[in-house]
Amino acid sequence: MAAEKQVPGGGGGGGSGGGGGSGGGGSGGGRGAGGEENKENERPSAGSKANKEFGDSLSLEILQIIKESQQQHGLRHGDFQRYRGYCSRRQRRLRKTLNFKMGNRHKFTGKKVTEELLTDNRYLLLVLMDAERAWSYAMQLKQEANTEPRKRFHLLSRLRKAVKHAEELERLCESNRVDAKTKLEAQAYTAYLSGMLRFEHQEWKAAIEAFNKCKTIYEKLASAFTEEQAVLYNQRVEEISPNIRYCAYNIGDQSAINELMQMRLRSGGTEGLLAEKLEALITQTRAKQAATMSEVEWRGRTVPVKIDKVRIFLLGLADNEAAIVQAESEETKERLFESMLSECRDAIQVVREELKPDQKQRDYILEGEPGKVSNLQYLHSYLTYIKLSTAIKRNENMAKGLQRALLQQQPEDDSKRSPRPQDLIRLYDIILQNLVELLQLPGLEEDKAFQKEIGLKTLVFKAYRCFFIAQSYVLVKKWSEALVLYDRVLKYANEVNSDAGAFKNSLKDLPDVQELITQVRSEKCSLQAAAILDANDAHQTETSSSQVKDNKPLVERFETFCLDPSLVTKQANLVHFPPGFQPIPCKPLFFDLALNHVAFPPLEDKLEQKTKSGLTGYIKGIFGFRS
């Protein structure tokens, strides 16, 4: 219980007292989203329409409430901790709204929702939030239990707590004040959580009984209401169907494995408790079959397979390839490709470790048989061939998706970059690199048919790579370069057509070269027309620019008319500004040439008088006695 207090944003203790214990922490974390959550608690939460149908009885849309809350508060991204914090905050607000607090900050007073309190359906919602909070904590611990096995015990404890709250909700709904639909939903909810708990305990019989009960109730509810209301119930039935089949298989129904394999191919695959268990089940089934597998034949040579992990991978190879072909969505295909490549890499690593100890096998060449490698090395080459071929198929599938996106002229979206031919060029570069690695596999150097087959595949992908390089040149109007590349595409494609007679079966899965030839021919015609139009446009632009772009402002060419679009822009060339410099007459300069020839009157008499006055005159001048 104490661990639940670690939830950021408010998580209280376990049990019915969780809402009161989350008071301090919950208010801080819930203020951001508190507006909507407060509105949920100020009115009866869901079931108002049902109240009218069943008179004054209480109604609660249990499945609808939990699905909407989960989608809006973290479970869309698998964030169980966020959803758990939301449940704690909503509990606290419900208790505050209903005045059903668990004491105060100084003293805890435990309270339970009883049948006498059922005057408002929010009391039922309070118990539902208790169960949801415990369930979300269990799912959070399940994510962490992969790295910390000790947390599995805590996970089971939280699931038991969730079942306890669900049973309490079911008991309250048995009251005459609650309508029949809510009673059925409470029973289905309890059966669902109980089934999950039994599933974790590997009590398959009890789990399948609980899941079947849940499925039956939801199917009955779906058939009793309109199609819009039945969508949620049908979704829940689809969610628990894989769990039912898994339990049936563990009880002894061997036919269930085929249905589980088909469920894995559906969009999104399986989720929750079943995802990891289903992968483990498939591996376990293949391991049982691997005991009968002792050898594998590839390109006319049979080699023994003694490594169990390699046997399991080779047994599932055909199933994996069929699953990729049958996949409904691109996301599922990509997930299956990645899973297959991961298994193949693991098998190659095991074989590589077996090759290290034996020095003779590290030399790869058997004495007396040049060009022939050991069985273990040949098996390594076979697994590498599978890995590279799968990588080529995955990249080819991605290239097809990008080609479809290029053909669909979608509006520009700033948030998402539209695909470009350069993206396809990169994919085909990777494919060609994988083909080069295939040619270098040990043990296949003398296989002329294999070398020829890979050479033809290389020509096919080179043709497509050249085609998209030409497309990228067309986008930047480099017509001559694009035309040369189109001719190169036709050259590669014609070589494939001339040499593909004996390899049609191996090339049937590759892109159609004849279709590429037709497309290139049409593109060449379009390119030549576009080049001619572009040349005419360039000539007209040069002619008009020679008439207009002569650096003359409008004020100097009033006498000639030219359509100049720049005149209506902010950089219109109307006048020279600032004006240019022009020569003007300067101010005349006068020189006094007669000054040197003028004789001025003598001043000696005045200078003598000033000299005679001396000190006496100076003193008189100071005191003002000078006349």
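Glycine too: its Cβ is placed from the backbone N, Cα and C atoms.
Copied from Swiss-Prot, the annotated features are:
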MUTAGEN   Tyr86 to Ala  Loss of interaction with SRP72
MUTAGEN   Phe590 to Leu  Loss of interaction with SRP72. Diminished localization to endoplasmic reticulum
MUTAGEN   Asp592 to Ala  Loss of interaction with SRP72
MUTAGEN   Val598 to Ala  Loss of interaction with SRP72; when associated with A-56 in SRP72
MUTAGEN   Phe600 to Ala  Loss of interaction with SRP72
MUTAGEN   Gln609 to His  Reduced interaction with SRP72
Q: Starting from each candidate's C-beta and looking 10 angstroms out, tell me which of the mutagenesis positions Tyr86, Val598, Phe600 has the most other C-beta atoms.
A: Tyr86
**Q.** Shortest C-alpha distance to Asp592 (mutagenesis position) - which of the mutagenesis positions Tyr86, Val598, Phe600
**A.** Val598
Q. Could you state the CA-to-CA distance between Phe590 (mutagenesis position) and Val598 (mutagenesis position) to the nearest Å?
A. 18
Q. How big is the Cα-to-Cα gap, in Å, between Val598 (mutagenesis position) and Tyr86 (mutagenesis position)?
A. 112
